[in-house]
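Asker: Here you go, one structure.
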Amino acid sequence: MDKKSLYKYLLLRSTGDMHKAKSPTIMTRVTNNVYLGNYKNAMDAPSSEVKFKYVLNLTMDKYTLPNSNINIIHIPLVDDTTTDISKYFDDVTAFLSKCDQRNEPVLVHCAAGVNRSGAMILAYLMSKNKESLPMLYFLYVYHSMRDLRGAFVENPSFKRQIIEKYVIDKN
């Protein structure tokens with residue numbers, strides 16, 4: 001088995017078929033200005049203690065937040081095993097990086113705050129990784145977020161796309 005196949009096998013094996021985690025209900029601060037949440041967290045964003053400048057909506061449904069100055073960016077993504085989310089990784093990670101650098105709080109969400117938004121957060125954290133061991137960093141971030149939030153990037157296709165871009169292609 002070659003190195004890339006081994007990495008992919010080990011990463012998918014160590015993050016699949018785990019105990020069923022509960023869907024998260026709380027919003028999680030991921031970096032100084034990047035937050036991960038669900039649809040309810042987005043609806044509550046205008047009254048949040050965090051003064052969000054942006055909400056990144058990854059659900060299929062477009063909405064507004066009445067009486068709010070929050071900018072909503074909508075990228076409609078389906079949570080299934082055929083959606084190619086990897087084509088959005090570069091733009092989303094660049095946007096989140098700018099939000100962090102400019103101290104502009106952003107909430108990234110999907111319906112449950114697990115798969116679509118979790119995948120974009122994992123991609124963002126992997127894109128910031130300057131370590132020489134992306135496989136270990138992937139496992140560290142994945143398990144840390146799962147411990148913190150409960151269910152996190154349970155969609156095997158989304159995990160595979162992140163592994164291919166940020167782990168396999170880095171080696």
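Each position is counted from 1, following the chain as shown.
Just so it is clear, glycine is given a Cβ too, placed from its N, Cα and C backbone atoms.
Although substitutions are noted, the structure shown does not include any of them.
Quick caveat, the model's predicted, so the values are computed rather than measured.
Checked Swiss-Prot, it gives:
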- 23-171: domain 'Tyrosine-protein phosphatase' (DOMAIN)
- Cys110 to Ser: Loss of activity (MUTAGEN)
- Cys110: active site, phosphocysteine intermediate (ACT_SITE)
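Please situate the listed features within the shown structure.
Answerer: Per-class residue totals from DSSP over the domain 'Tyrosine-protein phosphatase' (23-171), listed helix then strand then coil: 66 helix, 18 strand, 65 coil.
Listed in sequence order, the residues of the same chain lying 6 or more apart from Cys110 (mutagenesis position) and placing their CB within less than 8 Å of its CB are Asn38, Tyr39, Leu58, Thr59, Leu77, Asp79, Arg116, Ser117, Gly118.
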Asker: What mean pLDDT score does the domain 'Tyrosine-protein phosphatase' (23-171) have in the model?
Answerer: 94
